[in-house]
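Only one structure is covered here, and it is reproduced in the block below.
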Amino acid sequence: KTSTRTRCAFEVAARDQGAGVTYLEPSASQIRHKESIKDTARVLGRMYDGIEYRGFGQDVVEELAKYAGVPVFNGLTNEFHPTQMLADALTMREHSGKPLNQTAFAYVGDARYNMANSLLVLGAKLGMDVRIGAPKTLWPSENIVARARAVAEETGGKILLTENAEEAVKGVDFIHTDVWVSMGEPKEAWQERIDLLKDYRVTPELMAVSGNPQVKFMHCLPAFHNRETKVGEWIYETFGLNGVEVTEEVFESSASIVFDQA
């Protein structure tokens with residue numbers, strides 16, 4: 001998958017530590033074209049001290065890790081985004097003013113993919129109060145939820161899944177969201193997703209429902225919060241939405257900590 005923040009973060013971090021970096025884009029390598037993941041892993045593992053993978057399939061990064069013989073870092077798959085969780089946990093710790101196990105956060109929107117899955121597991125591991133607000137058809141898989149609940153039982157974490165966005169955000173310290181249509185999905189998905197999620201937009205009104213004057217807004221970016229991109233303008237012209245998952249008012253407000261998070 002294409003990347004701005006994740007790639008830059010890995011490259012800057014590596015170079016800050018004196019490490020060399022090679023970027024292999026999909027069109028410039030033989031992965032899954034002329035060479036299997038298993039063979040690629042064994043070759044790269046002999047040349048490099050670590051591998052970061054960013055792509056669609058969780059199975060790919062797990063196969064790389066199985067055969068590379070060196071650490072493999074998951075920079076994002078459809079299922080999980082663990083390195084983003086390091087940033088999110090640090091950001092919430094910096095802005096909450098209290099221990100993470102006394103902190104509550106909500107994720108509202110399409111909860112089937114990497115960000116909601118990862119936030120659910122993160123919150124469970126850290127003993128946090130986690131709420132997911134989404135239509136039931138867009139909830140995380142039962143397997144992910146069961147795993148998170150099992151972990152939360154050990155850490156004292158709380159997990160709530162609800163179709164009511166207002167119920168999800170009441171009393172929270174942070175409200176997270178993500179794009180409603182993910183990389184690789186067709187344009188046709190927008191209409192269905194907007195119809196399903198129109199009541200889950202992060203607006204000033206939803207922020208106020210939290211009842212917490214210090215509530216913060218988080219988004220892993222990129223975000224559709226105005227018309228200043230080609231896609232944002234297309235969404236406005238097609239659906240009449242200026243900002244999709246979050247409004248410009250929230251994104252540019254003092255409650256927004258998205259750039260600290262990024």
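One-based numbering along the chain as shown.
Glycine residues also receive a Cβ, built from the backbone N, Cα and C atoms like all the rest.
Those substitutions? Not in this structure, it's all original residues.
Positions annotated as carbamoyl phosphate binding site by Swiss-Prot: 3-7, Gln30, Arg54, 81-84, 219-222, Thr247. As a natural variant entry, Arg32 to Gly appears in Swiss-Prot alongside the note: In strain: Vedros M1801. Where Swiss-Prot documents Tyr48 to Phe as a natural variant, the accompanying text is: In strain: Vedros M1801. Here Swiss-Prot describes Gly97 to Asp as a natural variant; the accompanying note says: In strain: Vedros M1801. Positions annotated as L-ornithine binding site by Swiss-Prot, on the basis of similarity to another entry: Asn114, Asp178, Ser182, Met183.
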Would you mind ranking the recorded positions Pro82, Gly97, Pro222 by how many other Cβ atoms sit within 10 Å of each Cβ and giving me the lowest?
Gly97
Cα-Cα, whole number of Å: Cys220 (carbamoyl phosphate binding site) versus Gly97 (variant position)?
21
Would you mind ranking the binding-site residues Met183, Cys220 by how many other Cβ atoms sit within 10 Å of each Cβ and giving me the lowest?
Met183
As a whole number of Å, the Cα atom of Arg7 (carbamoyl phosphate binding site) is distant from the Cα atom of Ser182 (L-ornithine binding site) by 18
From the recorded positions Tyr48, Gly97, Asp178, Ser182, pick the residue whose C-alpha lies nearest to the C-alpha of Arg54 (carbamoyl phosphate binding site).
Ser182
Relative to the mean position of the Cβ atoms of Asn114, Asp178, Ser182, Met183, the recorded L-ornithine site, which additional same-chain residues have Cβ within 8 Å?
Leu76, Asn78, Tyr113, Met115, Val179
For Gln84 (carbamoyl phosphate binding site), which of the recorded positions Tyr48, Gly97, Asn114, Met183 has the nearest Cα in space?
Asn114
Please work out the number of neighbouring Cβ atoms within 10 Å of the Cβ of Arg7 (carbamoyl phosphate binding site), leaving out its own Cβ.
17
Give me the Cα-Cα distance between Ser182 (L-ornithine binding site) and Pro222 (carbamoyl phosphate binding site), rounded to a whole Å.
11
Three states by DSSP: which one describes Asn114 (L-ornithine binding site)?
helix
